[in-house]
Amino acid sequence: MSSFDYLKTAIKQQGCTLQQVADASGMTKGYLSQLLNAKIKSPSAQKLEALHRFLGLEFPRRQKNIGVVFGKFYPLHTGHIYLIQRACSQVDELHIIMGYDDTRDRGLFEDSAMSQQPTVSDRLRWLLQTFKYQKNIRIHAFNEEGMEPYPHGWDVWSNGIKAFMAEKGIQPSWIYTSEEADAPQYLEHLGIETVLVDPERTFMNISGAQIRENPFRYWEYIPTEVKPFFVRTVAILGGESSGKSTLVNKLANIFNTTSAWEYGRDYVFSHLGGDEMALQYSDYDKIALGHAQYIDFAVKYANKVAFIDTDFVTTQAFCKKYEGREHPFVQALIDEYRFDLVILLENNTPWVADGLRSLGSSVDRKAFQNLLVEMLKENNIEFVHVKEADYDGRFLRCVELVKEMMGEQG
């Protein structure tokens, strides 16, 4: 017998033809015939519900299996991802509830080796981006402000989380965690069974505390969507023919990472026919925007550190030099893009004419160098002045500066 024989009986009792039933239920007659004879392995729930509704029958709904994962995700790491992937393959719907507390989170940052503090939006974005193709995963943010940390805050926290889940309509069948000590607490305070995933950390031996303490040491455990947050940026500045581009390339090679080339040179070739004589004030915002995109790309794919050929202060300095005024859009990017290490190269290497340079005299080079220093100070940008005149000495000095910035983490 077919599991849908009761539908055949209902159709006969109502005296309807298959075509009439199919039309009313939003399906073809052929699909309905195969459905009634159990020829379709995974019938559409929507079509089945429409068919039951037309025949006046109650649609037999299967109880969903709901899972929930709690965490700070500060930061998200591959151990979290393993837990979540295991959980979401065992349930129909998985809810990830990210807890945040401004005071606690600030303390975690201050006790860490992280160069910047992740915001709540940063942490949500990591989760949303990482699991965006898995439609049975839902992401939530839960404010834990004022709740004592474990193990003292279970009563207050559990009351808060129960109210939160009730508001969101979340009725978990199971809680998934890797923390063995939390399982009895979840059962006692929430009345929900816990499924432990890799509690011994045999597959993913990592914790958020380890990454906060030394991100670069545990780089392999930081997910693709999270790595750009931890990337350190090094901007190499200097006047024309100061060796910036060559040095950036050499540094990226030696640190096995990415670099952002000077977009202004590409812009001159692609928009001005390779000659700066047509450059005007309205070009500087486009140059700055293009350079920002180069930087973002380099940071996204970097291996711990990204090297930047020329910063926005330099772009602004050229605008001021040639146009007699600063550009507000370029200034906005100066304010937005703050690099971890800014190296200003002394303009004391041989000047090389390449068709895109016009400040070749010693007087012009010195004046532009002074302008760069002045504007860096005006924008409260700390920098290291590298004065070595020979290329090898300059290279070695910059390598040491980068290693110093990376610290023991490098």
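Yeah, the Cβs are placed from backbone N, Cα and C, and that goes for glycine too.
If you take every residue in the domain 'HTH cro/C1-type' (7-62) and average the pLDDT, you get 86. According to Swiss-Prot, the domain 'HTH cro/C1-type' annotation covers 7-62.
The mutagenesis experiment V21 to M is recorded by Swiss-Prot, whose note states: Loss of DNA binding activity. DSSP classifies V21 (mutagenesis position) as helix under the three-state reduction. When other Cβ atoms within 10 Å of the Cβ of V21 (mutagenesis position) are tallied across all protein chains shown, the result is 20.
Among the sequence features in Swiss-Prot, the mutagenesis site A22 to T is noted as follows: Loss of DNA binding activity. Packing around A22 (mutagenesis position) is summarised by its Cβ count: 21 other Cβ atoms lie within 10 angstroms of its Cβ, all protein chains included.
The note that Swiss-Prot attaches to the published mutagenesis P43 to L is: Loss of DNA binding activity. The DSSP secondary structure for P43 (mutagenesis position) is coil.
Of all Cβ atoms in the shown protein chains, 12 besides its own fall within 10 Å of the Cβ of N205 (NAD(+) 1 binding site). Following the DSSP three-state reduction, the secondary structure of N205 (NAD(+) 1 binding site) is coil. Marked as NAD(+) 1 binding site by Swiss-Prot on the basis of similarity to another entry: 70-73, H77, R104, 144-157, 177-179, 204-206.
For H77 (mutagenesis position), other Cβ atoms within 10 Å of its Cβ number 21. Listed in Swiss-Prot as a mutagenesis experiment, H77 to A is described as follows: Complete loss of NMN adenylyltransferase activity.
The number of other Cβ atoms within 10 Å of the Cβ belonging to R123 (mutagenesis position), over all protein chains shown, comes to 24. What Swiss-Prot notes for the published mutagenesis of R123 to H is this: No NMN adenylyltransferase activity. Binds DNA independently of NAD; when associated with N-173.
DSSP gives S173 (mutagenesis position) a coil state; it is part of no helix or strand. For S173 (mutagenesis position), other Cβ atoms within 10 Å of its Cβ number 17. According to Swiss-Prot, the mutagenesis experiment S173 to N carries the following note: No NMN adenylyltransferase activity. Binds DNA independently of NAD; when associated with H-123.
In the three-state DSSP classification, R212 (mutagenesis position) falls within a helix. Under the heading of mutagenesis, Swiss-Prot lists R212 to C and annotates it as follows: No NMN adenylyltransferase activity. Binds DNA independently of NAD.
Taking a C-beta cut-off of under 8 Å and a sequence gap of six or more, A260 (NAD(+) 2 binding site) has these contacts in its own chain: H291, Y294, I295, F297, A298, A306, F307, I308, D309. What Swiss-Prot lists as NAD(+) 2 binding site is S259, A260, W261, Y294, I295, D296, F297.
One mutagenesis experiment catalogued in Swiss-Prot, G264 to D, is accompanied by this note: No RN kinase activity. G264 (mutagenesis position) carries a helical DSSP state (H, G or I).
Listed in Swiss-Prot as a mutagenesis experiment, D354 to N is described as follows: Affects RN kinase activity.
Of all the recorded positions listed (P43, G146, G264), G146 has the fewest other CB atoms within 10 A of its CB.
Largest CA to CA distance in the NAD(+) 2 binding set (S259, A260, W261, Y294, I295, D296, F297): 12 Å, whole number.
For the pair S173 (mutagenesis position) and N205 (NAD(+) 1 binding site), the C-alpha distance works out to 27 angstrom. In sequence order, T258, Y263, H291, Q293, A298, V299, A306, I308 are the residues of the same chain, not among S259, A260, W261, Y294, I295, D296, F297, whose CB sits within 8 A of the CB centroid for the NAD(+) 2 site. The distance from the Cα of T177 (NAD(+) 1 binding site) to the Cα of V21 (mutagenesis position) comes to 48 Å.
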